[in-house]
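Colleague: Taken from Swiss-Prot, the feature domain 'Helicase ATP-binding' applies to 568-738, supported by sequence analysis. Taken from Swiss-Prot, the feature ATP binding site applies to Asp581, Glu582, Met583, Gly584, Leu585, Gly586, Lys587, Thr588, supported by sequence analysis. Among the sequence features in Swiss-Prot, the mutagenesis site Lys587 to Ala is noted as follows: Weak silencing defect. Annotated domain 'Helicase C-terminal' per Swiss-Prot: 875-1034, in sequence order.
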Amino acid sequence: MPKEDDSLCKIVVRREPLDVLLPYYDASETTVQKILHENDSTLSVKFLAGVEALIKKDELDKYKNGKACLRVWLKHKSRKRYHGYMTSTDKDEEEKNDYLLKSNGSKVLRDSTRTKKFKFGKEFHCALNPSFVSDETASDSATSSSSDTNKKVNRKEHNELSLSHLSFNDTSDFGSSDLSSSEIESTENDNKAPYFSLLYSDGFDFIKFLHVCVCVKCHGREHRSSGKNFVYCDHCSNVYHYDCSPLPSLNKETRNYSQQNGFICPLCSKNSKDVLCNTGFVSGVSSGQDLVIPPSLADRESLSILVNYCKSIRFRCFRCRRVEYFFYLDSNPLSIQRTITHFIKKLVCNECSMHPCDIEEIIAWRTLNSLYPSKATLSNNFVSTSDLSFWSREYFVRSKGKSYLHCFWCSASWLAGISLAKKKNFDGLENASYDATKPIIPVSYTIIDKVWDVQYRSGKNARTAKYKTKKHQLKAISEVTFAFVSWRGLTYYMSNWEPPPKETDRNRWKAWLKGYSDLLECLWIEKAPTASINIDLPFTNLEWHSQPSFIKGGTLMPYQLKGLNWLYLRWYTHHPCILADEMGLGKTVQVISFISVLFYRHKCFPVLVIVPHATVANWERELKKWAPFLQINVLVGSEKNRSLVRDYRLINQKDPKHVSTHVLVISASNVEREISLLRKFQWKVLIVDEGQRLKNDQSSLFYYLSSVKSDFKLLLTGTPLQNNVRELFNLLQFLNPMKINAAELEKRYSIIDTEKVTELHQILKPFFLRRVKSEVLDNFPTKVEVIIPLSMTPVQKGLYKSILSKNLSLLRNITGYANTSSSGGQRTTSLNNILMQLRKTLAHPYIYSPDIEDRNLPYELAMRSLEEASCKFLILRLLVPKLITRGHRILLFSQFIQQLDILEDWFEYKNIAYARFDGASSEMERQSAIDSFNAPNSELSCFLLSTRAGGVGINLASADTVIILDPDFNPHQDMQAIARAHRYGQKKKVLVFVLTTRDSVEEKIIQNAQKKLVLDHLIVESLDQNHNSEKDLESILRHGARALFEEAGDEPSIKYNEYSVELLISEAEKQEDTSTDESDIKSNKFGFFRVWDNKHISSNHYEVKENVLVDEEDVWSVILKQREKDAMLEKTDETTSNRRLRAHHKIHYGEDLNIYDNSDDTDYTVNDRSSPGSPFPIETETISSITDTLSDKQKLKYDSSVNIENLNDESDSQKSADVHFDSILAKSLLATTPKEDEFNKTLSTINLEVANKLTSSEYINDSEMQLIDDPVFYPPYEIIEKNHQLVGRSLSKAVLDNFFLLSSLSDNVRCRCCGIKHLPAHCPLSIVPLEICFLCGTPHFSGRDTCPMLRNKEAIYRLKDSLSKSREPFHIKKQAMARLNSFLQKKEEPTVSSSAKTNELSSKVIIKESIINEAKTL
């Protein structure tokens, strides 16, 4: 495999050839009978088979009976030296040994070849292109000795077929020889290597030598005695037992043919593609080309037989199933035999040997450049050119159970053989290739985060090793051989065992020291006090007047120090409390300081902190920053993550009753999963961040946390009261359930007077500490909040009406039009469903139904339609670029994840750099996005967040602008979202823009939200109000519906342009804080948002206008009456249509066919807006020239896909409105362009001056003129130089083509009604809506047979021909055919006309024919 520097690798081979050769010979051929004579370094021995050979002295012990014969030989030498002869007893003993070896030698060899069965990876049937190694590379490769462990492996273990026993780390060269130079010269002269003389003996089996000794299917060896004979493949090194092969299942003829012509294994018989993989691509050699024998082997006559066998038999890897020619593995004639034996023994290729583990992840890829471009193309390659790019790649992968430190580059073919599914999935993602200028793996993935356990040289781990003190164990860091660690930026379940880093790698070594010391801190942690802590000193002696010295993460503000002392006092008096500071004042820092004081002074731990999932990482970071001496653990994520924390950090192995941590941070979503663990321990302090989650005493979180044992409870919330006072009482009940009952307090304070108000404040005061930014921060940046009212686009209006009109029965129940038997809960659920659909429509119509989007439009027009579909996107396309140009950084909050998806597409279209996270984002993704946005000189200008997930507990003070896309029912959610930017650390004025749609449910939502804000600070009002009641939902739905269904509204649509948006931003930047009035501060009220009226910012709060002239109960009646009126019209049209179908009246038609209907009913309008009623004007592009012209005498084509149902008078339209109908309706209101004509049209040129004569108003607007010849085809819409952006109803392509041609050739084509040049069917004076006929392309009245196309027999015959080729259902075609036949059977009456008119018409026809002929000639 090519290395990372794209150089060819050297082929290496093991240095013990006998170890890999001996198992392939019979016992008689490898059992030494006696030693004949001895030289300096070799012995001449005789085997039981009668063969004599020279063997090195140090290799004699590898042969059977070699040591025994050596002892006999040494004994014989000693006797010969002293006595000069050998006794008869010695000869008898030698003969006895020979007999024993002959009888038992084969049995011993069979016992030594027993194997374990194992399974390999998936098969991949593709040929491997071999690596081409030159003779110089092979001969110059250096040799290296075998490892000592391999020499100590006994014969039985060495022959076991198991990947664990293969020498994967063998680094010796395959192409090298371990002979000296003198020995090489002698072997070249002899043409044979002395220890390979067996290969050239008579009757040597080369087939057996080139095949593996293990069955591919059952992994068993050959046993002839039991009938398990091998069947050898003729094309590769695979072998099968006869019963395991497919031969028994074949018929007799096929089986005989295979036995005569050779057996081909299933892998070779398949038509596998000869892919252009890495090695062949780089070297220019492929197995698909004509076979080229390396010259070093072709010139050797002694190897001719071996080379001939190697031409047809290739090595096939057991694991990846690739094949490769043996002589491409090693072209050195002195070592090729050793290389063949090495691979046959090992069973796997080089890449499988180096990387035995499965693939976990594919990270990147890169393309290899061929060293021989002329040879890189394959003549016999079955792979298409488009697939070559995938097979000429290298992939950067990570193995299972390995860290990112051990990633490696691998070939495409090897990866396909090991993990084909992963490769296909990765290739389908269309990832960009590897960029050498950027790191493939983030640095954080290779830095140690936590050390869970270690293993010392003694074999013991950190918990079983015995050390006297923590210092002794800390010094033993040099004894650590492996460590079980997690990595920064990765989840805990990706932890693995790794050797400690080297000291030269400073960053990794520093992290390793920190992780090891934290592990020891956890192991040597002191036991938590079990008894309650009693303090005899008065609190005045304990109070902090300055910041404690052990709090070193930063400087506490004066109000934060007061908050620390207040929490300390609550704990001192054993009184639970609520820290209710406004968002952005640093409640987290105050709580961490409080925990530090308890631990430093009183050794008070453990502490349990419950936080939202989005803020877990932030809490862990702040705890490590402000209290580094605390042992902190986080219980979050999947079960694998939490199990690691439980097993290695929380539960003390020596004393399971005590927890081995000071602070445990757990997400609120995991409390239920880990409740059994939390109940085991007595927690000194229980802290709940975002304590408003406990507002419902029936929630599971309230129930489970109430069962956790704790000495002191503390809640953190910036919004203690959100909807009603009962929620506030529930918080107090959670803190002190023994003294406070929420239900009783609610009954007690249901009726409020002055005395009870004072009493209620006395109850709440000991629990709360509430401060706002304006009270404690002097130079805090101001905040300007502005509501931007918008008008719905036509698409939104249509969908809005449709949603309300579809729920007739429900609306009748609400307004009292019909009796109802359904319960109130069912009605409330239905109302909520309607409300959600309306809110989706107001956010973006694509959220309501994705089918509204036309996916066949060009990209530019598709994005234009996306903007024009929603009024909020229309203002964003003006507002966001201007804010970015002014240097603002923006946070965009939405409650719909689908809207964030749409915004992502829009930002990509606008090339705006952004970050995003929502509820589905992982913890690492969230923190990474926050860090990237807050980084100095960050290129990100926008941040997309969901209101619920991104509105709590995160710091985004680097942003100075907040845009709320859709208001929340709970105003505190929006306030928390705003507080992400308007918080401590902000240095700029914060601009807040809230987008709301006028005359819609959003107005009522904002109004109700303002009431809740008032309730938050004026508890005495509306205590018994239920804001989720059916009445409130009805009022929200009712709001705006009256104005929407009014036939003529007095108020115009709100319009915004670049000037008005520029003025909006400028005025907002000049305004002061919306809540800086002293009266608001003293009364502790929230300031209301100000409303932009397109001229200035109103100082009044947002007031919702209600029409007091109409009774509230009559709103739905107006809607119902309108819907019933429409239904009656539909019914009347249907009855009339049926009546016309039954009455077959004969209608008079003229002979001539006029393609233009020039009557006064034709209406054309100028569409100079984005869409009808849109407040955002867009410039209309005019057509300046035509690049292509008319074809040569082309006839009008009729689309065969036209729905023939429209010919029938029986109409099935106007059925129940569903989502599909709404999608079609909305599509017709979006920006659309005519689609390409499905017929091939040949265009020719035409003189414009001649065309002007043809298209003059003299001929076009004459109602008496009728065409006699075939209609002329006009060029399609796409050929016009400047694309005219159409917004409006979708029109017929023929109508648009005719209109654009005539309007571009002549300036006199104007409407006869209004005198304006406009699109067909868009006349502003039109009262009766006309429809465009799909047959003739002209507008005319429907309901009668008025189409000019039906007046001409030739046109009717064309329609019948087109109908016969149509794919419409047979019954529809039958009806349409009968209809057309009825037109043909009607009597024709001559047209009565005066002679003057006849002469005038004939003269016009003659002039027109001459003009057309002249145009054709040109």
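Cβ from N, Cα, C; glycine included.
In the displayed structure, how are the listed features positioned relative to their neighbours?
Modeller: For the recorded site, Gly586 (ATP binding site), the DSSP three-state label reads coil. Around the Cβ of Gly586 (ATP binding site), the same chain contributes Met557, Gln560, Tyr984, each under 8 angstroms and 6 or more positions distant in sequence.
All protein chains considered, the CB of Lys587 (mutagenesis position) has 21 other CB atoms within 10 Å.
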Colleague: Starting from the Cβ centroid of Asp581, Glu582, Met583, Gly584, Leu585, Gly586, Lys587, Thr588, which together make up the recorded ATP site, report each further residue of the same chain whose Cβ lies within 8 Å of that point, ordered by sequence.
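Modeller: Near the ATP site, beyond Asp581, Glu582, Met583, Gly584, Leu585, Gly586, Lys587, Thr588, sit Gly718, Ala979, Arg983, Tyr984.
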Colleague: What count of other C-beta atoms do you get within 10 angstroms of the C-beta of Thr588 (ATP binding site), across all chains shown?
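Modeller: Its Cβ shell of radius 10 Å holds 20 other Cβ atoms.
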Colleague: Taking every residue in the domain 'Helicase C-terminal' (875-1034), what is their average pLDDT?
Modeller: 79
Colleague: Among all the protein chains here, how many other CB atoms are within 10 A of the CB of Met583 (ATP binding site)?
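Modeller: The answer is 23.
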